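J.: Annotations for this protein, taken from Swiss-Prot, read as follows:
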type: BINDING; residues: N45, E46, Q79, D100, N154, Y198, W279, Y281, G354, R424; note: alpha,alpha-trehalose binding site
type: MUTAGEN; residues: N45 to A; note: About 3-fold increase in constant dissociation (Kd) value of trehalose compared to wild-type
type: MUTAGEN; residues: N154 to A; note: About 100-fold increase in constant dissociation (Kd) value of trehalose compared to wild-type
type: MUTAGEN; residues: E261 to A; note: Loss of trehalose-binding
type: MUTAGEN; residues: L355 to A; note: About 13-fold increase in constant dissociation (Kd) value of trehalose compared to wild-type
type: MUTAGEN; residues: R424 to A; note: Loss of trehalose-binding
Amino acid sequence: MDGRQVVRARRWCATAAVALMTASTVAACGSDSGEIVISYYTPANEAATFTAVAQRCNAELGGRFRIEQRSLPREADAQRLQLARRLTGNDRSLDVMALDVVWTAEFAEAGWALPLSEDPAGLAEADATTNTLPGPLETAKWNGELYAAPITTNTQLLWYRADLMDEPPATWDEMLSEAARLHAQGGPSWIAVQGKQYEGLVVWFNTLLESAGGQVLSDDGQRVTLTDTPEHRAATVKALEIIKAVATAPGADPSITQTDENTARLALEQGRAALEVNWPYVLPSLLENAIKGGVGFLPLNENPALRGSINDVGTFAPTDEQFDLALNASKEVFGFARYPGVRPDEPARVTLGGLNLAVASTTRHKAEAFEAVRCLRNEENQRLTSIEGGLPAVRTSLYDDPQFQAKYPQYEIIRDQLINAAVRPATPVYQAMSTRMSATLAPISQIDPERTADELAEQVQQAIDGKGLIP
């Protein structure tokens, strides 16, 4: 998302927070009047956004039922655990769930999420598949059937110091060459990545693997495909070679084995990295910190026209004119581009993130829950979620909307990458598999591509078979 989005989101969410507190206050008594209340569980991080969208739907529903946002923890693992406990405990108050895109298979296989084909109105499948980007839609499927409908999505981009290079690198080989050139000149030479033992490392590996022509599992999620054919093995080894090369390159970040999204963002802002792969929030973060004087190569704090753009709580809250001024100034030293590819002249297949809406199998109000999902992700609410809330849209048509385009300077890249996206392996045991993969990949500086390829295949197979202890 761009800086103007974040600004609008902050202004808007301050108002929406009042609505959120109101919703929490009435939660205990909502059903006492006999009205139907559809619970809507979402991550706490975006509670204000999803509360405001729910209230818009309530205004449209005319009192037939009410959607009530309820917050899950901020961390994905804790969200999953809370939902799993509620579902295994047959919590009948659980209706609509915002699921991380990697949970679809697990929740479907466990019988926790209803297939969209069970919508009594018969509208859920058509709504999910119409005007929805193919990448996000793929994450909502298990065994060829839809169990959820996408509501938000995300994709990583390449961020780079435009004042240090003529053009952004198009491949990882070019990334390494550019970093080597900068190191030889004594300039910033880090490639900022997500290299510590966690899910972000699995995302990086999966993007490289799919971009090299490989994949972790077969499409049905039953067979490990990391080393099963010479072509697949070559793709796995190539992905591992890139990770190892980035970690051990001359002038590389000495703490690269402990890096995540936040350290990557700061490495570029603080002038130590010249190249970074990360999510779209990088741009608004850079502009805000530059206004505060924290970005040495972009001293926006020295521009008198930008005075007053930091509000009383210390966040970037510019006028539209101030935002345009800051954005245009940043273009002289900072840029964004497509995520670097593995093969020359072939675009990367970037692993996507986001949330899907699923109806819980424990719901007592199936028809209303499916109707709530349709309303929460309709085009107007997608516009609000994206432009005001700062969460990338899944509705294809919004990317052709001039208002949307004005708020997302990266919209073309985001759209193109979402159309040709990589998804993380679809399997009910994804959590165990991901944990094993990150443990095998770490520390990335010690990867032996051929040996690590075999170890990865073995660990993924053990996860599929449900054998052994998770590292």
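Glycine is no exception: its Cβ is also placed from the backbone N, Cα and C atoms.
None of the noted substitutions appears here; every position holds its original residue.
Distances, neighbours, how buried they are, the whole picture for these features please.
T.: A sphere of 10 angstroms centred on the C-beta of W279 (alpha,alpha-trehalose binding site) encloses 18 other C-beta atoms.
Listed in sequence order, the residues of the same chain lying 6 or more apart from N45 (mutagenesis position) and placing their CB within less than 8 Å of its CB are R74.
A sphere of 10 angstroms centred on the C-beta of N154 (mutagenesis position) encloses 21 other C-beta atoms. In the three-state DSSP assignment, the secondary structure recorded for N154 (mutagenesis position) is strand.
Spatially close to E261 (mutagenesis position) yet at least six residues away along the chain are Q194, G200, N278, W279, judged by Cβ distances under 8 angstroms.
Within 10 Å of the Cβ of L355 (mutagenesis position) there are 25 other Cβ atoms, across all protein chains.
A coil conformation is recorded for R424 (mutagenesis position) in the three-state DSSP classification, outside any helix or strand. Of all Cβ atoms in the protein chains displayed, 24 besides its own lie within 10 Å of the Cβ of R424 (mutagenesis position).
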J.: Looking at the recorded positions Q79, L355, R424, which has the shortest Cα distance to N154 (mutagenesis position)?
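T.: Checking each of Q79, L355, R424 against N154 (mutagenesis position), the shortest Cα distance is to L355.
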J.: Return the residues near Q79 (alpha,alpha-trehalose binding site), defined as same-chain residues 6+ apart in sequence whose C-beta is under 8 angstroms from its C-beta, sorted by sequence, else 'none'.
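T.: Residues satisfying the criterion: P43, L72, P73, D100.
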J.: What count of other C-beta atoms do you get within 10 angstroms of the C-beta of G354 (alpha,alpha-trehalose binding site), across all chains shown?
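T.: Other Cβ atoms within 10 Å of G354 (alpha,alpha-trehalose binding site): 25.
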